[in-house]
Amino acid sequence: MAATITDDIVATVLESIEEKSYEDEKEKAGMIKDEANQFFKDQVYDVAADLYSVAIEIHPTAVLYGNRAQAYLKKELYGSALEDADNAIAIDPSYVKGFYRRATANMALGRFKKALTDYQAVVKVCPNDKDARAKFDECSKIVRRQKFEAAISTDHDKKTVAETLDINAMAIEDSYDGPRLEDKITKEFVLQLIKTFKNQQKLHKKYAFKMLLEFYNYVKSLPTMVEITVPTGKKFTICGDVHGQFYDLCNIFEINGYPSETNPYLFNGDFVDRGSFSVETIFTMIGFKLLYPNHFFMSRGNHESDVMNKMYGFEGEVKAKYTQQMCDMFTETFCWLPLCHLINEKIFVCHGGLFKEDGVTLEDIRKTDRNRQPPDEGIMCDLLWSDPQPINGRSPSKRGVGCQFGPDVTSKWCETNGIEYVVRSHEVKPEGYEMHHNGQCFTVFSAPNYCDQMNNKGAFITITGDNLTPRFTPFDAVPHPKLPPMAYANSLFGFN
């Protein structure tokens with residue numbers, strides 16, 4: 001496998017350390033740790049994690065495992081973070097940060113009871129630690145709320161938010177001078193909406209709820225796997241994660257044209273979270289979906305879920321810009337988003353990837369019940385969370401959910417289901433895209449300079465109905481207002 005930029009940086013750092021003097025392996029590991037700490041501070045998490053790994057091989061300590069766990073958390077590799085936190089605690093049961101790291105990883109995976117157990121351990125050891133007490137109290141609230149929600153979920157007479165909305169009762173203030181949605185969505189309305197968002201102004205709550213309710217009712221009618229036909233000679237565009245980077249979304253349209261009946265798009269999940277313009281992003285997409293329902297497609301990602309939205313900013317942003325009721329409405333709506341798309345019966349598009357088990361067919365996918373929060377295993381979980389790996393076979397996911405699947409898995413699945421290749425997203429790539437598995441799997445990621453720190457390009461894929469060979473267009477990030485990523489995220493648990 002070709003060396004990456006990360007590999008080159010790590011090699012350079014290690015060469016410089018070899019040129020220095022050190023008394024023993026313990027001191028050498030400490031020097032590598034110091035270098036890794038600096039890369040972590042500079043938010044270069046790939047290099048930091050690799051350097052911590054080298055130091056661990058030389059002289060493993062609880063601190064090294066704890067530090068690498070933190071780097072993995074930043075990379076959203078929650079499974080690896082859990083494993084490192086366990087190792088840190090095994091080496092030193094009094095290492096409090098090990099419990100913190102494990103709790104944070106479990107929080108990200110929605111395993112709140114396990115997280116609460118670790119926060120209890122920290123509070124017991126550090127009873128006067130205000131931060132530990134705050135985390136314990138907040139996690140306790142979440143566990144209590146989950147118990148309450150589980151209890152009322154058995155109430156079949158409970159109405160959805162959509163059923164309780166009274167949009168007509170929402171008054172429009174005389175001072176409101178933004179877009180007005182009187183009847184059906186029009187192209188003029190959507191373009192005015194984008195202009196309003198670019199000027200950092202809001203759509204009125206009444207119109208926002210009206211759009212969201214219409215979108216909710218529409219996506220409920222869709223199948224779990226949507227089938228798309230691209231006619232001969234016609235272009236079709238596939239985009240990956242956008243993650244609330246509204247101004248980069250607008251740049252895609254500047255480069256590739258606005259969505260229309262002659263310029264259709266598919267956005268492959270993770271519309272929201274992390275980027276602090278997720279509200280603007282999702283309402284722009286909803287606008288185009290309602291305007292061009294048969295030419296603008298949206299697939300669910302792992303971040304279109306309740307747990308992720310609570311941790312990574314979307315819930316906080318919606319509450320700040322609108323209301324808790326709208327958060328709840330989005331939660332209900334996201335559960336009805338399709339899980340995947342099939343283009344011309346040959347291109348399979350999903351957010352994450354393929355499956356832990358052999359034998360999954362397109363018909364199995366069609367029959368999958370998607371109206372729920374993502375489970376920890378099964379077809380729906382794998383579609384949202386899995387990643388390709390370069391070696392044959394399958395491996396446990398470093399994310400802690402889903403699996404890693406090799407080229408043999410992809411080849412067999414494509415042959416079984418008559419698929420030419422798989423398009424998925426879910427992972428940052430330096431050029432915005434990457435080919436895997438001998439051209440039978442492609443990653444596309446459309447959030448350039450992800451979180452204002454990764455320096456990656458974004459990309460999108462174009463095909464035509466008579467030429468399904470993917471063509472990639474990389475693009476750079478564009479400026480945005482001075483609101484940092486994760487501005488609305490749950491800072492209490494380290495998710496910002």
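Backbone N, Cα and C atoms are what each Cβ position is placed from, and that goes for glycine too.
No noted substitution is present; original residues retained.
Features as listed in Swiss-Prot:
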BINDING   Asp241, His243, Asp270  Mn(2+) 1 binding site
BINDING   His243, Arg274, Asn302, His303, Arg399, His426  substrate binding site
BINDING   Asp270, Asn302, His351, His426  Mn(2+) 2 binding site
ACT_SITE  His303  active site, proton donor/acceptor
MUTAGEN   Pro375 to Glu  In av101; no obvious defects. Restores exocytosis of cortical granules, chromosome segregation, cytokinesis and polar body extrusion in a sep-1 (ax110) mutant background
Cβ atoms near His303 (substrate binding site) (within 10 Å, other residues, all chains): 27
His243 (Mn(2+) 1 binding site) and Pro375 (mutagenesis position), Cα-Cα, nearest whole angstrom: 22
Nonlocal residues around Arg274 (substrate binding site), in sequence order (Cβ under 8 Å, 6 or more apart): His243, Gly244, His303, Tyr312, Gly313, Ala447, Tyr450, Cys451, Pro485, Met486, Ala489
Rounded to the nearest Å - Cα separation of Arg399 (substrate binding site) and Asp270 (Mn(2+) 1 binding site): 16
Three-class DSSP secondary structure - Asp241 (Mn(2+) 1 binding site): strand
